[in-house]
Amino acid sequence: MSSFRSMLGVPPSTASTQDSVLVIIDAQGEYAEGKLKISNIEASRPNISSLLEKYRAANAPIVHVVHETPAGAPLFTQGTKLAEIFDELTPKEGEAVVTKHHPGSFADTNLQEILEKSGKKKIVLVGYMAHVCVSTTARQGAQRGWDVIVAEDAVGDRDIPGVDAAQLVKVALAEIADVFGTLVSSKDIN
């Protein structure tokens, strides 16, 4: 069975720290210890951290995307650890931080401008949740002409009514790979 991309003759992409921007989506406490706890957090979180270290070592562009909810919201509650970026991923000077209020990281943010200034054509997406923010960002990125790559072992999701997290991730990533981007392992990005 062939993907939509392959039927169009679009070859799979590769990524390196030299030719791409790392975009870390919603790596926040809500997904580690909140109501939206990710089922594979123990596996995906270290892979995000490892990629971040590769990009930092290469002095490559990095964007941290954080989801913000209204004051008093029960998810990503402002002023609590649930809203904070994971400690090991804390942005360093020179790393962009984009605050979003919608599932897609491009919607009503300056992400497009930041990426354009990087001079790169590829974006490597990692983070949470595969079926919502990662998928929406991949789709928005592809629509804007970015070569989208998802590090499939550096994303995760939670169980939702009717679908367990592993199946949800599998389907979300298959949809991205069919039309919007390329899936790679984090270890294949150097």
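For all residues, glycine too, the Cβ spot is worked out from N, Cα and C.
Those substitutions? Not in this structure, it's all original residues.
Under the three-state DSSP scheme, Asp26 (mutagenesis position) falls in the coil class. In sequence order, Val65, Val66, His67, Gly127, Tyr128, Met129, Cys133 are the residues near Asp26 (mutagenesis position), counting only same-chain partners six or more apart with C-beta under 8 A. For the mutagenesis result Asp26 to Ala, the note given in Swiss-Prot is Impairs the isochorismatase activity and reduces the virulence; when associated with A-100 and A-133.
Summarising the annotation, Swiss-Prot assigns active site to Asp26 (among others).
All protein chains shown were included, and the count of other CB atoms within 10 Å of the CB of Lys100 (mutagenesis position) stands at 20. DSSP gives Lys100 (mutagenesis position) a strand state. Under its mutagenesis entries, Swiss-Prot includes Lys100 to Ala with the note: Impairs the isochorismatase activity and reduces the virulence; when associated with A-26 and A-133.
The annotation active site is assigned in Swiss-Prot to Lys100 (among others) on the grounds of experimental evidence.
Under DSSP, Cys133 (mutagenesis position) is assigned to a helix (H, G or I) in the three-state scheme. Under its mutagenesis entries, Swiss-Prot includes Cys133 to Ala with the note: Impairs the isochorismatase activity and reduces the virulence; when associated with A-26 and A-100.
Swiss-Prot lists Cys133 (among others) with the feature active site, giving experimental evidence as the kind of evidence.
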Task: Cys133 (mutagenesis position): tally of other CB atoms within 10 A of its CB - done: 22
